[in-house]
Each structure stands twice: as structure tokens, then as C-alpha cells.
Amino acid sequence: MMRKSLCCALLLGISCSALATPVSEKQLAEVVANTITPLMKAQSVPGMAVAVIYQGKPHYYTFGKADIAANKPVTPQTLFELGSISKTFTGVLGGDAIARGEISLDDAVTRYWPQLTGKQWQGIRMLDLATYTAGGLPLQVPDEVTDNASLLRFYQNWQPQWKPGTTRLYANASIGLFGALAVKPSGMPYEQAMTTRVLKPLKLDHTWINVPKAEEAHYAWGYRDGKAVRVSPGMLDAQAYGVKTNVQDMANWVMANMAPENVADASLKQGIALAQSRYWRIGSMYQGLGWEMLNWPVEANTVVEGSDSKVALAPLPVAEVNPPAPPVKASWVHKTGSTGGFGSYVAFIPEKQIGIVMLANTSYPNPARVEAAYHILEALQ
């Protein structure tokens, strides 16, 4: 009988992960090296730190240089700029504020910033800011916006191209403002709210918005056109692209997001679930708060094509998921992130409890990152 049911399982094709031989540490290291080494060569990446979460624990791999001039190697402690992966932290912090009853995604934006008196802001909700559907806020906050007065002027003068909740246009100016307003009821500045409500409870002790003096020795240089660069400060940078961290903290971040049931803090646990909830469908992709999800299984080319800037940064029509769907374990959950000198990628599949973090000190095309990550995770199944 036992043999018969085993045969049935094989015939039904449900045996893949249940009956797959576990990948050994040595095999995993080989898969990572055989994927990352040619990628770095092809994309001229000076240094990379990779974490693979497999069988309940992170495995770390480091390659190349954190600082070319000083000949400093990348280590698991090296700090990288996350770029837009910072948005996943903003999404979870916003989710935590919702869980505490401080804000609601259905609230009007003007409730948290009454000075926004422009007619165009009527009918724009916190949800629209958080998910890039306010009507066409720009990718970047303009450089001339340097203080709160010019920030207010910028948002007052902005005119939407589309009705709220109809079109997704990826924008730092959208989720950045969501993050800034979401913490207002807490009475804390953004950095303090992030530290006390998200970073500390998850023991992410080497994750920073502003890298302290004592940690500067670990901060990698980014490289752009052969020059060493780091991100410049800007309005709403903390919320949209300002987090710096190491591969160990990022692995812990992925594990917390992949298994929120293991998070002790009740509002944070709920905040993580809200960030991976599905608010809009855009083609085969679902928009969360910071996180983006596709139904698993998904073909590599679907994920790769969706990550291309031509698609990711294009205005696309949205279909509302109403009510929002709670997190789906059979999902490819991911986010890309770049600054002038850094390029990162994070992806995980909650159902399989596998995930990957790829941090690099140069910005290179998203499709190459996604392809490499997919290849490595595919080898674990």
C-alpha cells in the first residue's frame, strides 16, 4: 500500500519538494558561486554579499571588494545601500501603524496633512500613496525640494494625470509621503519609529537610515562609471530608498517576512501580513505595501520581464482587489532596489520557506538580478 501511494504521489507530481533530496551545504555553495561569479564578471560588479535561506537558516556567501582603493573584501558585516528595498521596511512600518489603529489605508491623505488644500487631493487615500496609485506622482521628489515648506509646495502644485486608484506609476514621491504621514500619529520622527517598532523588535541591529560613526568602517563604497559613490541625502529618502544594512540583517528581515507567525510583537506581526496583502493586480503581479507578489509557481521569464525598468516604471492600469487579499503562501514575494552605486534584490517563497538576498556595490539591470536569484532558488526545490 505504501508503495502504491508513493507511486500515486509521483504520478501526480506533488512529490517535488516533499521527496526531493536536500541540497548539501557544498552543493548550495557551488550553485551560488557558479551563478554569482559569472554575473559579477558580466556586470562588472566589484563586490557582492548573498544570503540563501534554506531549511530554516541563512547561508552566507561573499565575493569581491567592498572598497577597491583600500582593497577591502566584502564580509557578512559589510553595509550596502538597499535603495528601493527600503520601501518594504516602510510598508511594514505602515502596516504596524494600521495594526495599532493609528492610521487606516482608507483615510484621506489630507487627514494627516491638512495643509494639503489643493482640490486634486480630495479622494486620494493613504492606500493610493502606499501603492503608487494616487494618479501619477513622479518617480523622484525634485532636487529643489529641500525642506518641509518646499515639500508642501511641490505636493500642492502637483496635478494628477489619472483618477486615483486607476493607474500604477512607481514613485518615491508616493510611498515616501505615505511613510512620512503614517508615523505622524505616533508622535515620533520616522527614523525613531522605524527603529523602535521594526528594527529593534526584529534585532536588526546593523540596519540604519543614517550610518553611525562607529559603523562607518563597514560601509561599502558603491561604484558608478568607475567612481566611488554613496547616496546623497534628499527629502523622503529614508522612506523611499535610504536604508543601509548588511546581508545578515537582510536574511533576518526575509525570515521575519517569510514567517511572520514567528514574530513575537503582535502589531508588527500584523504589519508584516498587511505589507504582503494584495491591494491591486497589475498583469500577473500583485501590489502590497512595499512588497510585490506573483502567484507561485511562476515562470522565470514572467518575473524577469516584470522587473525590467521598461515595465516596472511604466504607467499601468490596475484592478482593485477588494477586499484586499491576505498573504498567499504560494507566492514569489520580491523587491528590487538601486541607488547610484548599489544594486540589490530580495525574493522569497513562504510556502517553500526559501529565500535569497543579493547585495551588490554597483547598480546593474534588474533582469540579471532576478534571473540569478530564480536560478539559485530553483536549485533548492
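Indices start at 1 and increase along the chain as displayed.
The backbone N, Cα and C atoms fix where each Cβ goes, and this holds for glycine too.
Annotated in Swiss-Prot:
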ACT_SITE  SER84  active site, acyl-ester intermediate
ACT_SITE  TYR170  active site, proton acceptor
BINDING   LYS335, THR336, GLY337  substrate binding site
VARIANT   ARG3 to Ile  In strain: MHN1
VARIANT   ILE14 to Leu  In strain: MHN1
VARIANT   THR21 to Ala  In strain: MHN1
VARIANT   ILE36 to Val  In strain: MHN1 and Q980R
VARIANT   ALA108 to Pro  In strain: MHN1 and Q980R
VARIANT   LEU152 to Val  In strain: Q980R
VARIANT   ALA319 to Val  In strain: Q980R
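All features noted in Swiss-Prot, drawn onto the structure.
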| residue | record | DSSP class |
| --- | --- | --- |
| THR21 | variant position | coil |
| ILE36 | variant position | helix |
| SER84 | active site, acyl-ester intermediate | helix |
| ALA108 | variant position | strand |
| LEU152 | variant position | helix |
| TYR170 | active site, proton acceptor | coil |
| ALA319 | variant position | strand |
| LYS335 | substrate binding site | strand |
Residues satisfying Cβ distance under 8 Å from ILE36 (variant position), sequence separation of at least 6: MET48, VAL50, TYR61, PHE63, MET358, ALA372
Residue with minimal Cβ packing [other Cβ atoms within 10 Å] among the recorded positions THR21, SER84, THR336: THR21
Residue from TYR170, THR336, GLY337 whose C-alpha is spatially nearest that of THR21 (variant position), among the recorded positions: THR336
Distance [Cα-Cα, Å, rounded] between TYR170 (active site, proton acceptor) and GLY337 (substrate binding site): 12
Cβ neighbour count within 10 Å of LEU152 (variant position): 15
Inter-residue Cα distance where the pair is SER84 (active site, acyl-ester intermediate) and ALA108 (variant position), in Å: 25
Which recorded positions sit within 10 Å of GLY337 (substrate binding site) - Cα, from SER84, LEU152, ALA319: SER84
Cβ within 8 Å of the mean position of the Cβ atoms of LYS335, THR336, GLY337: remaining residues of the chain near substrate: LEU82, GLY83, SER84, ILE85, LYS87, THR88, HIS334, SER338, SER344, TYR345, VAL346, ASN366
Cβ neighbours within the same chain of ALA319 (variant position) - under 8 Å, at least six residues apart: TRP280, ARG281, ILE282
Around the Cβ of LYS335 (substrate binding site), the count of other Cβ atoms that are within 10 Å: 21
Within 10 angstroms of SER84 (active site, acyl-ester intermediate), Cα basis - recorded positions out of LEU152, LYS335, THR336: LYS335, THR336
Between THR336 (substrate binding site) and LEU152 (variant position): CA-CA distance (Å): 29
Winner by Cβ contact number (other Cβ atoms within 10 Å) across the recorded positions ALA108, TYR170: TYR170
